[in-house]
Amino acid sequence: MEELIVELRLFLELLDHEYLTSTVREKKAVITNILLRIQSSKGFEIKEHVQKPEVANSLPAPPQMPLPEIPQQWLPPDNGPPPLPTSSLPEGYYEEAVPVSPGKAPEYITSNYDSDAMSSSYESYDEEEEDGKGKKMRHQWPSEEASMDLVKDAKICAFLLRKKRFGQWTKLLCVIKENKLLCYKSSKDQQPQMELLLNDCSITYIPKDSKKKKHELKISHQGADALVLAVQSKEQAEQWLKVIKDVCSNCTGTVDSDGPLSSSPVHKTELEKKLSSERPSSDGEGAVENGITTVCNGKEQVKRKKSSKTEAKGTVTKVTGKKITKIIGLGKKKPSTDEQTSSAEEDVPTCGYLNVLSNNRWRERWCRVKDNKLIFHKDRTDLKTHIVSIPLRGCEVIPGLDSKHPLTFRLLRNGQEVAVLEASSSEDMGRWIGMLLAETGSSTDPGALHYDYIDVEMTASVIQAAKQTFCFMNRRVISTNPYRGSTANGYACPSGMALHYDDVPCINGSFKGKKPPATANGITGKVRTLNSQPKKPESVSCVKRTASNAEQYKYGKNRVEAVAKRLQSKEEELLKRKEALRNRLAQLRKERKDLRAAIEVNAGRKTQVILEDKLKKLEEECKTKEAERVNLELELTEVKESLKKALAGGITLGLAIEPKSGTSSPQSPIFKHRTLENSPISSCDTSDTECSIPVNSAAALKRPPSSNNSPCRGHVLRKAKEWEMKNGT
C-alpha cells in the first residue's frame, strides 16, 4: 500500500509537467483529494520520507535531480487556493470554482464551449456591467484549444457569438489568420463553417447600452450581409479592433462612421445615405450611435468620447430622431441618384433583370445600360457597386444559344463571346436586343437577325419590340429633347436605314392633304432617314405594300418564309390526300351498297356466303379509310392553324407570302386590306376618314375578327351534314 501511494505521488508529479485536458485534470484532482485523505488518516507522511530512498533504489531509472516540491494544490484546503497558471489563455474559456465543504479539495467546472447546448440568449453577457463595481473579472484558465492546429499562427482567437438571421445567437470559434476571419462551429472541426476576407471591409464596435444588448462587432462588406459578433467586454472588443486594423493596414476600406469627431464630413453624409437606403440585414442591424468605428485601411480610428450632460442629452435626442427616421424610411425609401431615371427612360427602361451565364451556371443579375456600357449588379438595391461592366461599342448582338434556352442572346467582340444573356419573355428579349443594337452603334436591322430557336409568333413579338426600342434609343441619342427635333415625333432611323414600322399598306396608295395623319400610336406613316435629302423623294415616301412591290420591303426573314411556304405546301398535299380519300370512300360505299343489294337477291343460295365475305372485307376497308380520313382531318386542321399564325405574323415580319383563296386564313389582314381596296370605301378622297390612315401592325394583330365574317359557321354545318349522311348510310 505504501509503495502504491509513493508511485501514485510520483505519477501525479509527472502529470504536473504535461498538458492535460479538462477531463483528465478533473480526474487528477479527485485522485489527489483521495490521496490526501488517505495520508492524513493513516499517517503515511512520515513513513514515506523514511522509505523514499529504498523505493528510489528499487526503481529501474532513478531520477538524477531531487524531486520538485509538492504543489500547493495538493496541500490541505487550509493552506490556500491553488496557484494561477502563467501561460497565455485563449478568449472565452474559464473554470468556475464550486464552494467546497470542510475537508474537501476544490472542484472546478470547466467550460470548453464545444457544444450547441449554450442558450442563444447569452444571459451571462447581459449580467455584466462595464463599471465592474464590487466585482472581479473571472480568470480564464488554459484550454485544449491552445495547442490545436486551428489556432496555430493565429493573430487572435476566441469563442464569440454570431447573430443569426432572426436575432438568435450561435457560438463559433473565431480565428484570424493572415487576412481571413475563420469561424468554426466547434474546436474539433477541421474545416471552417464560414470564411471571411478582411480586405475592403469596415468594422464597427457597438457597445452595450442596455441589458438586452451586448458588446457587438459589426463587420460589413460591400454587397454582402453584415457579420455581427458579440464579445464579452469592451477590452476584448478593443483587442479585436486592433488586430483587424493591423490585418487590414494595407487594404482600403469603407468608412462607416457616425461620430461627430469624424475626420471628414463626407463620411457622415455617406452613412446617413446608407441608413436611409439600405434594407435590414439578415444578421440584424445595430445602430452605430455611441460606438467606435475602425477603418480597415488602418489610417483612421474614430472614437466617441463622453462629454457633459448637455451633450449627452443632445446625443440621445439625435439617436431617437434617427431611429424614427429610419423606421419611417423603411416604408418610403428615397431612390438614390443611380436608381432615378428620367421621363424618357421610363418609357423604355434601360435596366432590368436578366439571367447571365457565368462559369456554366445561370445567375439572375440586375443589368442596366449606361454610357454605352452594360453594367451587371448583384441586386437592384445595390447600384453603388457592380460585378462587371462591359463596353458595348464594337460588340455584336447575336440571338440564340440552344433549344433549351430559346430566349437567349449573346454579345460578341471580334468573334469572341463576351456575355450570354437570357430574357424572361419575348418582349423583354426584343427590348434588350434593340437597346444593345443601338448602344453598340450597329446599323443592323433587328428583323435581319436570325432567330433559330423560337417560333414564328414569338419571333414577330421579339422583332416588333426590338425595332421600337431601337428607334427610341437612337432618337434619344439624336435629340436631347424628345419633344423637339427634326424627325417626326422625335423618332429617327439610324445609319440611313429606312424604318418599316407600318407594314400594313396604305389604302389607295397615297395621303390626301398637306399633313400626314397620325396612326393610333402617334407615329406618322411617313418614314424618314437621318440623311434624307430633297433629291431623293423615294426615301421619304410612304410605305406601300402591294402584290407588285412587296419584294422590296422584305426583312430578310428567310427562315420564317421557308416555314410558311412549307406549311402551304403541306396543306396542299393534305388537301389532295383528303380528296383522294373522299373519292375512295365514295367508291367503297357504292360497292358496299351494291353488295348488300346482291345479298338480298341471292338469299339462300351458295353465292350468298361469298358475297358476305366480300362485304366483310369491304366493311373493314371502309373503317380503315374512315379512320385515316379522321386523322387526316386533324392533321389538316393543325396545319391550317399554324399557317394562319405564320401569315398573321407576316405583317410584322414583312413576309412576301400571301394566303391562297379558300385556304386556312381568308380573314388574314392582307386579305382584309385587299377587300377594302376593291370596296367602294377605297375610292374616298377625304383625308379624315379611317380608310386613308395606315394601320399599325400591332393594332391590326390585336384587333378581334369581325363577327359578321366568321368562316366557321358554314364549315361546321357542312361537316355535320357529312356525318349525318355517313351515319344514314
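Just so it is clear, glycine is given a Cβ too, placed from its N, Cα and C backbone atoms.
Heads up, this one's the original sequence, none of the swaps are in it.
Database features (Swiss-Prot):
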| type | residues | note |
| --- | --- | --- |
| MUTAGEN | P71 to A | Abolishes interaction with SRC SH3 domain and decreases tyrosine phosphorylation |
| MUTAGEN | Y93 to A | Reduces phosphorylation and abolishes interaction with activated SRC; when associated with A-94; A-451 and A-453 |
| MUTAGEN | Y94 to A | Reduces phosphorylation and abolishes interaction with activated SRC; when associated with A-93; A-451 and A-453 |
| DOMAIN | 153-249 | domain 'PH 1' |
| DOMAIN | 347-441 | domain 'PH 2' |
| MUTAGEN | Y451 to A | Reduces phosphorylation and abolishes interaction with activated SRC; when associated with A-93; A-94 and A-451 |
| MUTAGEN | Y453 to A | Reduces phosphorylation and abolishes interaction with activated SRC; when associated with A-93; A-94 and A-451 |
Average the per-residue pLDDT over the domain 'PH 2' (347-441) and send me the rounded value.
87
Could you give me the DSSP helix, strand and coil counts for the domain 'PH 2' (347-441)?
15 helix, 46 strand, 34 coil
Taking Y451, Y453 as the mutagenesis positions to compare, which has the smallest set of other Cβ atoms within 10 Å?
Y453
With DSSP, how much of the domain 'PH 1' (153-249) is helix, how much strand and how much coil, in residues?
14 helix, 44 strand, 39 coil
